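Listed in Swiss-Prot is the natural variant R430 to M, annotated as follows: In strain: AL585. Among the natural variants that Swiss-Prot reports, K467 to R is described with the note: In strain: AL585. According to Swiss-Prot, the naturally occurring change G754 to E is described as follows: In strain: AL585.
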Amino acid sequence: MILDADYITEDGKPIIRIFKKENGEFKVEYDRNFRPYIYALLKDDSQIDEVKKITAERHGKIVRIVDVEKVKKKFLGRPIEVWKLYFEHPQDVPAIRDKIREHPAVVDIFEYDIPFAKRYLIDKGLIPMEGDEELKLLAFDIETLYHEGEEFAKGPIIMISYADEEGAKVITWKKVDLPYVEVVSSEREMIKRFLKVIREKDPDVIITYNGDSFDLPYLVKRAEKLGIKLPLGRDGSEPKMQRLGDMTAVEIKGRIHFDLYHVIRRTINLPTYTLEAVYEAIFGKPKEKVYAHEIAEAWETGKGLERVAKYSMEDAKVTYELGREFFPMEAQLSRLVGQPLWDVSRSSTGNLVEWYLLRKAYERNELAPNKPDEREYERRLRESYAGGYVKEPEKGLWEGLVSLDFRSLYPSIIITHNVSPDTLNREGCREYDVAPEVKHKFCKDFPGFIPSLLKRLLDERQEIKRKMKASKDPIEKKMLDYRQRAIKILANSYYGYYGYAKARWYCKECAESVTAWGREYIEFVRKELEEKFGFKVLYIDTDGLYATIPGAKPEEIKRKALEFVEYINAKLPGLLELEYEGFYVRGFFVTKKKYALIDEEGKIITRGLEIVRRDWSEIAKETQAKVLEAILKHGNVEEAVKIVKEVTEKLSKYEIPPEKLVIYEQITRPLHEYKAIGPHVAVAKRLAARGVKVRPGMVIGYIVLRGDGPISKRAILAEEFDPRKHKYDAEYYIENQVLPAVLRILEAFGYRKGDLRWQKTKQTGLTAWLNVKKK
């Protein structure tokens, strides 16, 4: 199994290194015979001797073309003859390529920016992560006395925790009496002990959470300051910092450094990406957070170090568990695109598509188009086109809704209509598909480069799904599932890739044609559903819709929806297929991309309405949840309004317990850097004035008090709130917490802010006069 590939230089010559795991043993293979090359298209082939004379300089050494070869290739499907120019060293290419491109005899150069080791994997047909080797995984995490705003790695590392299949341990240099904690004499000894752990356990994969940006750079810096070498690599090398676009990534030679942070950011959508939030989202279990100021306080006073050590151990354990969850998926993506997992796990979906296309282009003898230069990139960024169709929703509370959507709408359109840069407006074809509205033509005489690859991916995914159904082996089933999910990620990224400004196979005409067909098909479905089957379509978003038959029973709605799916699929061309997604008992739509539904099991599904940030008080979150329940579970909007009025009444009468009023906000930088003083900053400044050490990362819980002046002056620390002495600002909580949380829902039913507040009734006019007369 190939883990990684790179090259080293000996006597001025490049040597490819392949890091492998074979029969449980780690090994390195070398290849001294692979030469770097680029392609050049000449105006006149007789000029090749002139081109061969081009030289440049690199580090005082003359760089030249060492060999040439004329080759037949294809460019966007059309035959082309180019020259393959060979060089002595990979670093010669960036030194000389501009001179070659600018030579009067040269039209253009190609494939001059593919890294040497990646070029080797492509040309030799080598696939990383292929095979059944059992890989050893180890996760680690550090706790430090670093505070944002100060010099990076100024404060010491106080704990290093690690976890693998044998469990989790913590190394520290202050006395902590716990069975999983090993105490050493100093920070220097702790780092040395960690190095020994890595040597003894010899993991193939080192898992971190944000290790690229924090743990590894911090460890490297501290080791430097303490004069310690950090040979974490299997070749005895230290971790190597690499620039990847606008981020820094850390490589450990011979081991895969798997930073989960990048993978999780790409894979799941969360309001915040702390380790605690991610763990809860994936495993449904909470994880305690110990803040930077608490860690510093425990270290300084010696009190509460057991809690910090437990937190550190859990960080490593949780990172290991998350690593085991996500690693197999990334391994499948690595196999699919044919590049090392270290790169794949740090790639955007656009880059994953590109690496896959580069490998397939080589296999098909296609010359890869060049990436855009700065000017072309800027031009592409300015281009725009119409996206998917989104219908303004029908407001109100609806019963008996069905959800219908297209299976892989955009990939299906690309394949069905052969949408590809090499088929676009191609002359001399017998048959074309013409995109609606935009009128771009796509040749149907031969399968386009990208549609043919996409079809193979979708066919493979269907085959895997069939195997999964037939398999009785749970492990085989899980591995097949990882593979089909990897294919799904790649397949669903092709449409976006066409419009990705940095793409080699960028094609704005392709992207806008795909969305134009998408709009046509969803509109066709809507028309047929309403006119032929009597449904009312309530909401459409790009590739799916919600609909109902007003007054019909649930069973009839479901039956007719299934009949419609069968009917429409017989009319749709090619791979296009509509699916019945599910039935919902009740639902309402506020605006585009904001709605809530309840299914037959009583599960509430919301989109765009959630209040999940911590700066919402418990009373706001609780009221919103009760409002949703009243509307969706009981079908009673009036009950929801009554709930809000009751809460505003209780707030007005000071009947809400203070713990439900606490608003939490985090201090994100040193206090002196804040220009706008929000309530949490004002509270933090008052704490600091009393001698409390306030550090970035600290979370302030505050309650807003009744009174005059700005809110920042009326906010106090939650723990200091005394109901006997203090009154909270009921108006603030009604206007800024509860009503905004429920208005986004109740506006859909025509309610305004004034309709939702409890009003203290006064007897006025005739009623008051009559009551007086009765007396």
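Note that Cβ sites are derived from N, Cα and C of the backbone, with glycine treated the same way.
Every residue here is the original one, so none of the noted swaps is modelled.
Computed from a predicted structure; not experimentally measured.
In sequence order, the list of same-chain residues 6 or more apart from G754 (variant position) whose Cβ falls under 8 Å from its Cβ is empty. Working note on the variant positions R430, K467: by count of other C-beta atoms within 10 Å of each C-beta, K467 ranks first.
R430 (variant position) sits 39 Å from K467 (variant position), taking the C-alpha atoms as the reference points.
For the recorded site, K467 (variant position), the DSSP three-state label reads helix.
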